[in-house]
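For the published mutagenesis ASP33 to Ala, Swiss-Prot gives the following note: Abolishes dopamine uptake. Here the residue is the original one, while Swiss-Prot reports the published mutagenesis ASN34 to Gln with the comment Reduces binding to dihydrotetrabenazine. Here the residue is the original one, but Swiss-Prot notes a mutagenesis experiment at this spot, THR38 to Ala: Abolishes binding to dihydrotetrabenazine. Abolishes dopamine uptake. One mutagenesis experiment catalogued in Swiss-Prot, ASP214 to Ala, is accompanied by this note: Abolishes serotonin uptake; when associated with A-217. Quoted from Swiss-Prot for the published mutagenesis ASP214 to Asn: Reduces dopamine uptake. The annotation that Swiss-Prot gives for the mutagenesis experiment ARG217 to Ala reads: Abolishes dopamine uptake. Abolishes serotonin uptake; when associated with A-214. Quoted from Swiss-Prot, the note on the mutagenesis of LEU225 to Ala is: Reduces binding to reserpine. The serotonin binding site annotation in Swiss-Prot covers LEU228, VAL232, ASN305, ILE308, GLU312, PHE334, TYR341, ASP399, TYR433, and the record cites experimental evidence as its basis. Under its mutagenesis entries, Swiss-Prot includes VAL232 to Leu with the note: Abolishes serotonin uptake. Abolishes binding to tetrabenazine. Reduces sensitivity to reserpine and tetrabenazine. Reduces binding to dihydrotetrabenazine. According to Swiss-Prot, the mutagenesis experiment GLU244 to Ala carries the following note: Reduces serotonin uptake. One entry in Swiss-Prot concerns the mutagenesis experiment GLU312 to Ala. Its note says: Abolishes binding to dihydrotetrabenazine. Abolishes dopamine uptake. Abolishes serotonin uptake. For the published mutagenesis TRP318 to His, Swiss-Prot gives the following note: Reduces binding to dihydrotetrabenazine. Reduces serotonin uptake. Among the mutagenesis results in Swiss-Prot, ASP411 to Asn has the note: Reduces dopamine uptake. Reduces serotonin uptake. The residue drawn here is the original one. A mutagenesis experiment is reported in Swiss-Prot for this position, ASP426 to Asn, and the note states: Abolishes dopamine uptake. Abolishes serotonin uptake. For the mutagenesis of TYR433 to Ala, Swiss-Prot gives this note: Abolishes binding to dihydrotetrabenazine. Slightly reduces binding to reserpine and FFN206 uptake. Reduces dopamine uptake. Reduces sensitivity to tetrabenazine. The structure shown keeps the original residue.
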Amino acid sequence: MALSELALVRWLQESRRSRKLILFIVFLALLLDNMLLTVVVPIIPSYLYSIKHEKNATEIQTARPVHTASISDSFQSIFSYYDNSTMVTGNATRDLTLHQTATQHMVTNASAVPSDCPSEDKDLLNENVQVGLLFASKATVQLITNPFIGLLTNRIGYPIPIFAGFCIMFVSTIMFAFSSSYAFLLIARSLQGIGSSCSSVAGMGMLASVYTDDEERGNVMGIALGGLAMGVLVGPPFGSVLYEFVGKTAPFLVLAALVLLDGAIQLFVLQPSRVQPESQKGTPLTTLLKDPYILIAAGSICFANMGIAMLEPALPIWMMETMCSRKWQLGVAFLPASISYLIGTNIFGILAHKMGRWLCALLGMIIVGVSILCIPFAKNIYGLIAPNFGVGFAIGMVDSSMMPIMGYLVDLRHVSVYGSVYAIADVAFCMGYAIGPSAGGAIAKAIGFPWLMTIIGIIDILFAPLCFFLRSPPAKEEKMAILMDHNCPIKTKMYTQNNIQSYPIGEDEESESD
């Protein structure tokens with residue numbers, strides 16, 4: 001018995017020092033965060049539309065009995081002086097006649113259009129803005145929160161912020177499940193932004209500090225971004241199918257259970273009660289923001305993701321308007337983009353280091369732009385498969401190239417403390433998801449969905465040549481002097497915090513000597 005307990009304790013200690021387990025935690029955190037991000041994409045436009053029209057139907061039904069109660073028991077027929085006709089007031093006939101006179105325009109529209117086609121185009125156009133603002137609220141809050149989380153990780157380490165992200169995301173998921181008004185949905189979406197900021201900034205910073213070799217770091221970040229891709233992949237079809245066949249609450253309750261599982265693993269492995277500050281002071285955020293190479297990498301992340309961010313609120317509404325798509329199709333339409341993003345991040349997480357990350361990002365930006373330009377030509381859901389596949393694959397190329405470059409640029413040109421630089425990367429990601437839905441909804445309402453796609457497609461293509469400057473970024477003078485003095489390639493371990501290999505847990509810490 002004692003031997004088995006000792007073996008269990010030893011296994012726990014080894015697990016807590018495992019870099020692969022840390023990678024799994026970050027993978028799972030990004031997976032669930034992005035599932036919650038995208039599960040609402042097919043649900044919210046249809047749900048808000050149904051809320052509004054159910055309310056209208058309820059008002060009509062409550063107004064109708066006032067007329068029927070006074071006449072139903074007294075008369076078997078009524079002569080109308082308006083059109084010189086006699087109406088029989090039996091149950092079925094009375095209901096039909098009154099329904100026709102009270103809501104004739106609604107019946108006409110319903111009979112002319114299939115049930116899956118919304119009947120009022122004006123409502124859909126207005127919903128572009130409403131849905132866009134709801135989707136953008138998460139990214140806007142995350143945008144504001146990211147710099148503070150980056151500074152916080154430098155002071156207290158990564159475990160506490162990433163665990164705080166789990167707690168906030170659980171509350172947000174429960175709110176989504178039981179919210180029945182636009183205001184509460186907006187609060188839930190905004191709250192998710194704070195949780196996402198904690199998870200993504202702390203998660204990517206943790207990976208950068210644990211995996212110090214540039215090539216190895218690129219590989220594991222490609223795997224971690226695979227978690228993001230899986231969330232984006234599973235979210236829309238998962239949400240749309242459960243929404244249509246079970247109800248709005250079901251997908252969020254399933255997600256809440258998965259989030260609890262993630263929290264239990266974090267609690268076991270990361271021990272988030274322990275404060276683990278960095279061993280050296282990182283480069284100020286303002287200095288990083290003045291670095292043109294970091295800005296180019298951040299711009300690539302921003303504009304590439306802005307394309308899919310504009311699609312999320314606008315594409316389902318455009319499909320409802322032009323294709324009479326059913327609820328489940330609104331989510332399945334994003335499936336090609338999600339699958340190809342997963343493929344892209346896993347392939348180019350490894351390949352980008354060999355072919356040149358700058359070239360990978362440049363080609364990705366061009367493919368994103370061309371694919372987005374092709375989307376408005378689709379006549380049905382099958383016509384969306386190829387362009388959406390291209391969008392997802394290309395964004396996977398950009399993300400899997402630019403995320404490792406952010407860490408590489410800090411190693412090369414600044415102090416190797418990663419919280420702030422990955423806060424900038426996440427800010428860029430969030431700017432795409434903040435500006436994209438809010439501006440995209442307004443543009444789609446004003447000039448139409450095809451012009452919206454044309455604008456963002458051209459922007460992506462025009463930005464692509466800037467990635468050439470990332471081909472061989474120069475090192476700072478003091479870094480170059482160190483490299484020349486030691487006459488060796490870049491070894492990021494010489495700049496990083498002490499005890500990286502045993503991070504984050506491990507009581508027996510060994511100091512590294514040069």
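One is the number of the first residue shown, and numbering goes on along the chain from there.
Every residue gets a Cβ built from N, Cα and C, even glycine.
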Cα distance, LEU228 (serotonin binding site) to GLU244 (mutagenesis position), nearest Å?
25
Run through THR38, ARG217, LEU225, TRP318, TYR433 for me and report the mutagenesis positions whose CA is within 10 Å of the CA of TYR341 (serotonin binding site), in sequence order.
LEU225
Within 10 Å of each Cβ, count the other Cβ atoms and name the one among the mutagenesis positions ASP33, GLU244, GLU312, ASP426 with the highest count.
ASP426
In three-state terms from DSSP, label ASN34 (mutagenesis position) for me.
helix
Shortest C-alpha distance to LEU228 (serotonin binding site) - which of the mutagenesis positions THR38, ARG217, GLU312, TYR433:
THR38
Measure the Cβ-based neighbour count of LEU228 (serotonin binding site), defined as the other Cβ atoms within 10 Å of its Cβ.
27
Among the mutagenesis positions listed here, ASP214, ASP411, which has the most company in the form of other Cβ atoms within 10 Å of its Cβ?
ASP411
Separation of alpha carbons, LEU225 (mutagenesis position) and VAL232 (mutagenesis position) (Å):
10
